[in-house]
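If you check Swiss-Prot, you get these features:
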{"type": "MUTAGEN", "residues": "LYS75 to Glu", "note": "Abolished RNA binding"}
{"type": "MUTAGEN", "residues": "ARG86 to Glu", "note": "Reduced RNA binding"}
{"type": "MUTAGEN", "residues": "LYS93 to Glu", "note": "Reduced RNA binding"}
{"type": "MUTAGEN", "residues": "LYS96 to Glu", "note": "Reduced RNA binding"}
{"type": "MUTAGEN", "residues": "ARG104 to Glu", "note": "Abolished RNA binding"}
{"type": "MUTAGEN", "residues": "ARG119 to Glu", "note": "Abolished RNA binding"}
Amino acid sequence: MTAIRVCSRKFPTFASIFFQNITRNPSIHRISFSNLKPKTLLHPIPPKPFTVFVSRFHDGRPRGPLWRGKKLIGKEALFVILGLKRLKEDDEKLDKFIKTHVFRLLKLDMLAVIGELERQEETALAIKMFEVIQKQEWYQPDVFMYKDLIVSLAKSKRMDEAMALWEKMKKENLFPDSQTYTEVIRGFLRDGCPADAMNVYEDMLKSPDPPEELPFRVLLKGLLPHPLLRNKVKKDFEELFPEKHAYDPPEEIFGRC
């Protein structure tokens, strides 16, 4: 009632019309509950059902971890990566695509392309991309580019290609690091080529960087079927790392049963 009085004082014309309508039609302010059913009062009206539409098409964009850091790669680089992968089975079309699209990339885009190809284990395409980079005016010999490619080839059991890059790297007066030596030695031992593994080992001893422990551990384990070669590596290991121990297998300690 207080609100009605305040309203009537502020809006006298509106209030007079409003009260006249109430007096003429008293039914508008009366609410009848007699016609309502108990079921309606006790149970609320359920909401109308709705349908959710789920898209079942693929929009063609790369999904998931395949394109990690995709936002950091430019559109031109993404286009080149997709084109290289699409044409990798056709050498003629691939060479044409490289001439028309890859060579016009900027430096950062080229580096992004080779990095993404290596991450996706497209080593053959990464090597082609590396050959393009070597022809650029801004290219300088980079041991890390060689390292990534050689390690990828060694893990893929493509030792001939790995050693071809190895020789190119040495011609540019670059030296592998411990991880590169380790993966190449492990690759040759896995392929059953202990002589090639020992050649890489001898090259490691001549490196200007001091050798690390891991390549020796890989050789000591992989040369168990070749005791003469293993004893030589073990002797060098004990001289270079006197505080370390080269553990022999039980049959060498206690003798064969």
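Cβ atoms are placed via backbone N, Cα and C, with glycine included.
Mapped onto this structure are the features recorded in Swiss-Prot.
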residue : record               : Cβ neighbours (10 Å)
LYS75   : mutagenesis position : 8
ARG86   : mutagenesis position : 12
LYS93   : mutagenesis position : 13
LYS96   : mutagenesis position : 12
ARG104  : mutagenesis position : 10
ARG119  : mutagenesis position : 16
Rounded Cα separation (Å) that holds between ARG119 (mutagenesis position) and ARG104 (mutagenesis position): 23
Of the mutagenesis positions listed here (LYS75, ARG86, ARG104), which is spatially closest to LYS93 (mutagenesis position) when Cα positions are compared? ARG86
LYS75, LYS96, ARG104 screened against ARG86 (mutagenesis position), Cα within 10 Å - retained mutagenesis positions: none
